[in-house]
Amino acid sequence: MAQQKKTIAVVNATGRQAASLIRVAAAVGHHVRAQVHSLKGLIAEELQAIPNVTLFQGPLLNNVPLMDTLFEGAHLAFINTTSQAGDEIAIGKDLADAAKRAGTIQHYIYSSMPDHSLYGPWPAVPMWAPKFTVENYVRQLGLPSTFVYAGIYNNNFTSLPYPLFQMELMPDGTFEWHAPFDPDIPLPWLDAEHDVGPALLQIFKDGPQKWNGHRIALTFETLSPVQVCAAFSRALNRRVTYVQVPKVEIKVNIPVGYREQLEAIEVVFGEHKAPYFPLPEFSRPAAGSPKGLGPANGKGAGAGMMQGPGGVISQRVTDEARKLWSGWRDMEEYAREVFPIEEEANGLDWML
């Protein structure tokens, strides 16, 4: 029997996570009701042309009527809010209330992030901690819910002068990445456009009977900065070097909130070398652990389990995502197949 097609409510539809889900969900016949802040721009125009997708334009802050409309007749919801839209805690709580009020939502997936201050002697990362507050609110409401934690987007890399993930093109044709991350500590990575949608669709297919209340790390690969640069070097056939720096260099105007985010990253990951995901269920052995339990390194890496703080049995951080979606794209493939195309679209010509 064919699976019943359902209606999915989505916010921030032009964002990488939401757009990835919309593309694959609509392609297999689901209907999507999606909020956008503007109908202008390449992604918004793309979404308008996709069958089975209905867009609702408007802000989320203090806009309960739009939220009620968005959830009308929806069976499923994927919610990824951003600080740029306004008070993220207020928006997140209002969305959860609206979903609960609709009475039709069978599974609510919320894109969360950790509050580091709750798990160790570290400050909170300001653009992440509000998401964790909203996660706890959703849990209290009793919505059938799952919480996904996205790794660092591969797609963040650019040779444009944006902070933290600039692959700077040097005069000799090589690239350098300057960031505060420890060069040898693995970080979680995700090709958001390619892999978020299929993974979320599988979570919805499995349903809350499998995933209710569960946290899932949406990361398919853990690589240290040195390993990332090695993957780029192999893909581009150019030397790519990582340089650890204590401070993120700011070359363009950025909002105050993002500047504060970068300052927290310098402290949490640069000075303190804190884990990216400090939650016990995402604990994983550090580099140098016994074979099979160390950081993932490429698609053939083995997997292991360990007991983390509080007795929580922790899967290797990539395991659940890889089981949800086996067609994931690794960093080397991204750097070879996608990075040059994105660069050319941004008006750059180093690859020609």
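A Cβ is built for glycine as well, from the same backbone N, Cα and C atoms used for every other residue.
Marked as NADP(+) binding site by Swiss-Prot on the basis of experimental evidence: Asn12, Ala13, Thr14, Gly15, Arg16, Gln17, His37, Asn80, Lys131, Tyr153, Asn154, Asn155, Asn156. Taking a C-beta cut-off of under 8 Å and a sequence gap of six or more, Asn12 (mutagenesis position) has these contacts in its own chain: Ala18, Gln35, Val36, His37, Asn80, Thr81, Thr82, Ala85. In the three-state DSSP scheme, Asn12 (mutagenesis position) falls into the coil class.
Around the Cβ of Lys131 (NADP(+) binding site), a 10 Å sphere holds 24 further Cβ atoms from the protein chains shown. Annotation comment: Swiss-Prot describes Arg16, Gln17, Asn80, Thr81, Thr82, Lys131, Tyr153, Asn154, Asn155, Asn156 as NAD(+) binding site, evidence class experimental evidence.
The note that Swiss-Prot attaches to the published mutagenesis Asn12 to Gly is: 13-fold increase in the Kd for NAD; 2-fold increase in the Kd for NADP and 2-fold increase in the Kd for areA; when associated with G-18.
Around Thr14 (mutagenesis position), the same-chain residues at least 6 positions away in sequence with a Cβ under 8 Å from its Cβ are Val36, His37, Ser38, Gly41, Ile43, Ala44, Leu47. For the mutagenesis result Thr14 to Val, the note given in Swiss-Prot is 4-fold increase in the Kd for NAD; 7-fold increase in the Kd for NADP and no change in the Kd for areA.
Of all Cβ atoms in the protein chains displayed, 27 besides its own lie within 10 Å of the Cβ of Ala18 (mutagenesis position). Secondary structure from DSSP puts Ala18 (mutagenesis position) in a helix. Among the mutagenesis results in Swiss-Prot, Ala18 to Gly has the note: 13-fold increase in the Kd for NAD; 2-fold increase in the Kd for NADP and 2-fold increase in the Kd for areA; when associated with G-12. The residue drawn here is the original one.
Within 10 Å of the C-beta of His37 (mutagenesis position) there are 19 other C-beta atoms, taking all protein chains into account. DSSP assigns His37 (mutagenesis position) to coil in the three-state reduction, outside any helix or strand. For the mutagenesis experiment His37 to Trp, the note given by Swiss-Prot reads: 4-fold decrease in the Kd for NAD; 24% increase in the Kd for NADP and no change in the Kd for areA.
Swiss-Prot documents Glu193 to Gln as a published mutagenesis change and attaches the note No changes in the Kd for NAD and NADP and almost complete loss of affinity for areA; when associated with N-195. Counting every protein chain shown, the number of other Cβ atoms lying within 10 Å of the Cβ of Glu193 (mutagenesis position) is 19.
Secondary structure at Asp195 (mutagenesis position), taken from DSSP and collapsed to helix, strand or coil, is helix. Proximity of Asp195 (mutagenesis position) to non-local residues of its own chain (separation of 6 or more, Cβ distance below 8 Å) is seen for Ser20, Leu218, Phe220, Ala321, Trp325, Gly327, Trp328, Arg329, given in sequence order. One mutagenesis experiment named in Swiss-Prot is Asp195 to Asn, and its note says No changes in the Kd for NAD and NADP and almost complete loss of affinity for areA; when associated with Q-193.
One entry in Swiss-Prot concerns the mutagenesis experiment Gln202 to Glu. Its note says: No changes in the Kd for NAD and NADP and 2-fold increase in the Kd for areA; when associated with Y-204. Around Gln202 (mutagenesis position), the C-beta neighbours below 8 angstroms that are at least 6 residues distant in the chain are Leu324, Trp325.
Annotation for Phe204 (mutagenesis position): same-chain Cβ neighbours under 8 Å, separated by at least 6 residues, are Lys6, Ile8, Leu76, His107, Ile109. The note that Swiss-Prot attaches to the published mutagenesis Phe204 to Tyr is: No changes in the Kd for NAD and NADP and 2-fold increase in the Kd for areA; when associated with E-202.
Long-range C-beta contacts of Glu263 (mutagenesis position), restricted to its own chain and to partners at least six residues apart, with a cutoff below 8 Å, are absent. Recorded in Swiss-Prot as a mutagenesis result, Glu263 to Gln carries the remark: No changes in the Kd for NAD; NADP and areA; when associated with Q-266.
DSSP assigns Glu266 (mutagenesis position) to a helix. Glu266 (mutagenesis position) counts 19 other C-beta atoms within 10 Å of its own C-beta, drawing on all protein chains shown. Under its mutagenesis entries, Swiss-Prot includes Glu266 to Gln with the note: No changes in the Kd for NAD; NADP and areA; when associated with Q-263.
If you take the CA of Glu193 (mutagenesis position) and look 10 A around it, the recorded positions you hit from Arg16, Tyr153, Glu266 are Arg16, Tyr153. Taking Tyr153 (NAD(+) binding site) as the reference point, the recorded positions whose C-alpha atoms are within 10 Å of its C-alpha, out of Arg16, Lys131, Glu266, are Arg16. Here Asn155 (NAD(+) binding site) is positioned 9 angstrom away from Arg16 (NADP(+) binding site), judged by their C-alpha atoms. Counting every protein chain shown, the number of other Cβ atoms lying within 10 Å of the Cβ of Asn155 (NAD(+) binding site) is 17. In sequence order, Trp189, Leu190, Asp191, Ala192, Arg329, Met331, Tyr334, Ala335, Val338 constitute the residues six or more apart from Asn154 (NADP(+) binding site) in its chain with CB-CB distances below 8 Å. The DSSP secondary structure for Asn156 (NADP(+) binding site) is helix. In the three-state DSSP reading, Lys131 (NADP(+) binding site) counts as helix.
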